[in-house]
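Trainee: Just passing along the structure, written as structure tokens.
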Amino acid sequence: MRTGKQYLESLNDGRVVWVGNEKIDNVATHPLTRDYAERVAQFYDLHHRPDLQDVLTFVDADGVRRSRQWQDPKDAAGLRVKRKYHETILREIAAGSYGRLPDAHNYTFTTYADDPEVWEKQSIGAEGRNLTQNIHNFLKLLREKDLNCPLNFVDPQTDRSSDAAQARSPNLRIVEKTDDGIIVNGVKAVGTGIAFGDYMHIGCLYRPGIPGEQVIFAAIPTNTPGVTVFCRESTVKNDPAEHPLASQGDELDSTTVFDNVFIPWEQVFHIGNPEHAKLYPQRIFDWVHYHILIRQVLRAELIVGLAILITEHIGTSKLPTVSARVAKLVAFHLAMQAHLIASEETGFHTKGGRYKPNPLIYDFGRAHFLQNQMSVMYELLDLAGRSSLMIPSEGQWDDSQSGQWFVKLNNGPKGNPRERVQIGRVIRDLYLTDWGGRQFMFENFNGTPLFAVFAATMTRDDMSAAGTYGKFASQVCGIEFGGAEPTAYAATADYAKALDKGLAPEPAAAESATS
């Protein structure tokens with residue numbers, strides 16, 4: 001298994017990365033990037049800790065010990081083992097503050113692995129090349145070398161006023177095909193952690209009007225000639241004492257420019273078919289979304305814990321009004337946990353033999369978090385009061401004259417004054433810093449914004465009058481409604497529906513998605 005040292009050494013490979021106004025010479029050592037690089041290194045090193053060996057690693061069929069990120073769950077019990085793996089990683093690294101560690105990034109490839117053949121059969125313009133084998137080969141490479149392959153799917157936010165605008169946009173597109181590969185030119189507008197990846201996973205999110213040359217699913221090394229990664233300004237803080245979370249690094253969102261970049265056919269998974277891409281805005285990220293829900297449950301748990309700590313330290317925890325408000329936070333956490341458990345218990349087996357959690361339940365669980373994150377943030381900040389804002393600096397606290405006043409200002413019925421400052425600093429990092437503000441924005445748009453979560457999830461079951469909900473209501477009303485005509489969901493390609501409910505496609509299910 002890869003070590004953190006090996007990972008850090010691999011980053012000094014000539015990749016072209018900007019962070020704000022600075023061009024980064026070495027991602028592993030530059031002050032704007034080194035802290036998060038250390039967090040990814042920590043991810044790898046956790047797998048070598050003897051006390052975590054049984055939780056984070058397994059021995060595969062060939063007798064090789066590997067990270068559990070590569071273990072495929074075969075039943076609900078196996079899925080719970082994977083959940084424990086992800087939870088442990090998240091708890092150990094900045095309390096679940098980073099949504100794009102390697103185990104999350106690499107999860108997208110599970111969707112390919114569940115049914116790789118259709119990515120080749122649905123391609124247009126690949127001239128019979130064995131793209132299915134490309135998928136198998138790249139999955140093997142990821143697993144054998146423990147690589148980190150961030151997602152680079154989001155296209156520029158340019159003219160959204162008409163479908164025709166897609167063709168005029170600077171979206172990444174194929175500009176030439178050769179016997180050896182494709183040449184692409186253009187932009188991917190938002191990717192998280194791209195600067196820290198070994199490879200980047202290129203894909204697209206379908207929009208009406210997208211031309212076939214913009215439909216590209218592939219993987220390339222981050223240091224590929226012609227690739228430049230432009231990261232936003234870093235929000236990392238330099239003082240671990242003052243900023244216990246924000247000092248641990250910024251995973252950095254970025255825009256990637258591809259200037260006539262060559263991609264060998266061996267690294268291409270699918271090209272050319274908007275109708276195929278139309279089926280995957282959510283499905284390609286299914287396992288990532290499950291990981292998101294695990295992290296959101298952990299974040300909800302942290303919010304409850306911080307509320308309990310600060311109200312006990314202040315001395316307000318026994319007040320009925322305060323207790324009732326903390327109870328709301330507990331209810332939020334338990335509701336999130338219920339979505340997670342229910343998705344696991346109502347899962348199904350995919351064509352590839354994996355036991356997959358129920359997408360409708362975990363996606364609506366993600367929506368529940370987004371609907372409530374503003375209100376739970378407000379509750380925590382209000383319960384904390386000035387304790388999350390009026391925090392003495394280390395210099396003020398240690399000063400021989402002023403320090404005594406800050407001890408008195410932070411004294412309470414439980415704990416010591418210094419502990420209240422520590423609690424306040426964590427709350428401040430989460431919600432009252434630019435680092436925390438970026439976290440909030442990431443949650444809003446990570447795995448699609450709220451309206452898109454609802455819209456996309458509603459296309460993954462028959463929500464028409466002929467569907468389960470409609471049939472029951474029709475029965476109660478004593479009517480027959482909507483049963484004759486085929487529904488939109490029924491017309492969806494079987495191979496896509498198999499990712500929603502575990503349907504077993506017939507041999508002909510890999511026919512064109514347009515037929």
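Positions of Cβ are set from backbone N, Cα and C atoms, glycine also.
No substitution from the list is modelled in this structure, which keeps its original residues.
As listed in Swiss-Prot for this protein:
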type    : residues                                                                                       : note
BINDING : Arg100, Leu101, Pro102, Asp103, Ala104, Gly203, Cys204                                         : substrate binding site
BINDING : Leu151, Asn152, Phe153, Gln157, Thr158, Asp159, Arg160, Thr192, Thr457, Met458, Thr459, Arg460 : FAD binding site
MUTAGEN : His289 to Ala                                                                                  : Loss of catalytic activity
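Thinking about packing and proximity, how do these listed features fit into the structure?
Mentor: Listed in sequence order, Phe153, Asp155, Asn171, Leu172, Ile210, Gln214, Val215, Ile216, Phe217, Ala277 are the same-chain residues six or more apart from Cys204 (substrate binding site) with CB atoms under 8 A from its CB. Classification of Cys204 (substrate binding site) by DSSP places it in coil, neither helical nor stranded.
Of all the Cβ atoms in the protein chains shown, 20 others lie within 10 Å of the Cβ of Phe153 (FAD binding site).
Under the three-state DSSP scheme, His289 (mutagenesis position) falls in the helix class.
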Trainee: Measure from the Cα of Gly203 (substrate binding site) to the Cα of every one of the binding-site residues Leu151, Thr158, Thr459, then give the nearest.
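Mentor: Nearest by Cα distance to Gly203 (substrate binding site): Leu151.
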Trainee: Taking Cα-Cα distance, which of the recorded positions Leu101, Asp103, His289 are within 10 Å of Leu151 (FAD binding site)?
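Mentor: None, since no candidate lies within 10 Å.
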Trainee: Within 10 Å of His289 (mutagenesis position) (Cα-Cα), which of the binding-site residues Asp103, Ala104, Thr158, Thr457, Thr459?
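Mentor: Of everything listed, what lies within 10 Å of His289 (mutagenesis position) (Cα to Cα) is Ala104.
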Trainee: Per residue, counting other C-beta atoms within 10 angstroms of the C-beta, which of the binding-site residues Leu101, Ala104, Leu151 reaches the highest number?
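Mentor: Its Cβ has the most other Cβ atoms within 10 Å: Ala104.
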Trainee: Measuring Cα to Cα, how far is Thr158 (FAD binding site) from Ala104 (substrate binding site) in Å?
Mentor: 28
Trainee: So of Thr158, Thr457, which of the binding-site residues has the fewest other Cβ atoms within 10 Å around its own Cβ?
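Mentor: Result for the binding-site residues Thr158, Thr457: minimum number of other Cβ atoms within 10 Å at Thr158.
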Trainee: Given Pro102 (substrate binding site) and Thr457 (FAD binding site), what distance in Å do their CA atoms have, once rounded to a whole number?
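Mentor: Answer for this pair: 25 Å between alpha carbons.
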Trainee: Which of the binding-site residues Arg100, Leu101, Asp103, Ala104 has its Cα closest in space to the Cα of Thr459 (FAD binding site)?
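Mentor: That would be Ala104, nearest by Cα distance.
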